[in-house]
Amino acid sequence: MAVSESQLKKMVSKYKYRDLTVRETVNVITLYKDLKPVLDSYVFNDGSSRELMNLTGTIPVPYRGNTYNIPICLWLLDTYPYNPPICFVKPTSSMTIKTGKHVDANGKIYLPYLHEWKHPQSDLLGLIQVMIVVFGDEPPVFSRPISASYPPYQATGPPNTSYMPGMPGGISPYPSGYPPNPSGYPGCPYPPGGPYPATTSSQYPSQPPVTTVGPSRDGTISEDTIRASLISAVSDKLRWRMKEEMDRAQAELNALKRTEEDLKKGHQKLEEMVTRLDQEVAEVDKNIELLKKKDEELSSALEKMENQSENNDIDEVIIPTAPLYKQILNLYAEENAIEDTIFYLGEALRRGVIDLDVFLKHVRLLSRKQFQLRALMQKARKTAGLSDLY
């Protein structure tokens, strides 16, 4: 039964980026029907636990012309997608984890895609596609061999010395204190049946056969054989644990190097900003000093002019730079004086101070003179290269 979007939102209701998580989950379960969202308790390495959603099921992986259903479990942290998911291979009872550079003995998956995870360039669909490619080159699980009893010893034939998949029959690759399937991570339920056929070697890639020490003449396994097998299993486990820690340390070192580079770049940018600010402060101080100096000069000039204002002729305050400009100024002043005179004559006529004949006589004379002044001023402005005023 497909999980609805409302059910997904309820599962990730405590997630910081709920909508992004739901959108990516819907895209994944739409494309990979065998992956199902499950809400479960995840136990961290420090012993703390948290309710998280995981995608558990199988993904199709092509290997040597056949397609195998590889069981995985993807735990989504509550800060997803800004933190990568925690990924595991989850073998069934008929499978065994094949440790390698991408999968440790606990089934945890290590990929460069996870170490370099960066939203929005990284997402669940891209992660699953990378897993399919990587697992197609190096399968993370192989089918567990069928246990076979040893035949009775015959004096005329050699003992049976070849077994699959590389361990003496009936001997676990772990000491008695370890379970066959380590459980350092939370369990994820898987659908039974079809996707994982029983134990035939054609359903999952098998490891090549190796030669081991055979049973003793009485049909039992000697203590030396058991001891050697246990030592080999423990050595392999320690070797892969050490490689896991080294890879993790290398990943942290690479992350620290990138952080150091970012800090150096940031430090350089800050130094450039400080230098630029110092230059701007120096320029502002220089402009302030210049403004103070000009203000003092203006204050001194104003004080000097105020002291001399009683002896100054108002007509001599404005002195044009050329005689032509002085002529234009005088013509303009005289023309405006005539304009004011005509205005006040009109006011006198309106109030009855003068009669109409006197008004018309003076207005006629003033208008004629005003016309002559305007014509002369237009000619002077044209000679001076100025625009027309009327």
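From the backbone N, Cα and C atoms, a Cβ is placed for every residue, glycine too.
Those substitutions? Not in this structure, it's all original residues.
Note that the structure is predicted; figures quoted are calculated from it, not measured.
What Swiss-Prot records for 2-145 is domain 'UEV'. Under the heading of mutagenesis, Swiss-Prot lists V43 to A and annotates it as follows: Reduces interaction with ubiquitin; inhibits down-regulation of EGFR. For the mutagenesis result N45 to A, the note given in Swiss-Prot is Reduces interaction with ubiquitin. No effect on MGRN1-binding. Experimental mutagenesis is annotated in Swiss-Prot for D46 to A, with the remark: Reduces interaction with ubiquitin. Quoted from Swiss-Prot, the note on the mutagenesis of Y63 to A is: Reduces interaction with HIV-1 p6; impairs HIV-1 budding. Here the residue is the original one, while Swiss-Prot reports the published mutagenesis F88 to A with the comment Reduces interaction with ubiquitin; no effect on in interaction with HIV-1 p6. V89 to A appears in Swiss-Prot as a published mutagenesis result, with the remark: No change in interaction with p6; no effect on HIV-1 budding. Among the mutagenesis entries in Swiss-Prot is M95 to A, noted as: Reduces interaction with VPS37B and HIV-1 p6; abolishes interaction with PDCD6IP; impairs HIV-1 budding; inhibits down-regulation of EGFR. Abolishes MGRN1-binding. Loss of interaction with ARRDC1. Swiss-Prot gives this note for the published mutagenesis V141 to A: Reduces interaction with HIV-1 p6. The domain 'SB' annotation in Swiss-Prot covers 322-390 and is backed by sequence analysis.
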By DSSP, how many residues in the domain 'SB' (322-390) are helix, how many strand, and how many coil?
58 helix, 0 strand, 11 coil
How many whole Å apart are the CA atoms of N45 (mutagenesis position) and M95 (mutagenesis position)?
25
Nearest by CA distance to D46 (mutagenesis position): which of the mutagenesis positions is it, out of Y63, F88, V89, V141?
F88
Any idea what DSSP makes of F88 (mutagenesis position), helix, strand or coil?
strand
I need the most crowded of these mutagenesis positions: V43, M95. Count other C-beta atoms within 10 angstroms of each C-beta and give me the top one.
M95
Neighbouring mutagenesis positions, C-alpha within 10 angstroms of V141 (mutagenesis position) - of V43, Y63, F88, V89:
V89
Site of maximum Cβ density within 10 Å, from mutagenesis positions Y63, F88:
F88
Which state, by DSSP, holds N45 (mutagenesis position): helix, strand or coil?
coil
Can you grab the distance from V89 (mutagenesis position) over to M95 (mutagenesis position)? Cα atoms, rounded to a whole Å.
11
Counting by DSSP, what is the helix, strand and coil composition of the domain 'UEV' (2-145)?
39 helix, 47 strand, 58 coil
What is the interatomic distance between the Cα atoms of F88 (mutagenesis position) and V43 (mutagenesis position), given in whole Å?
14
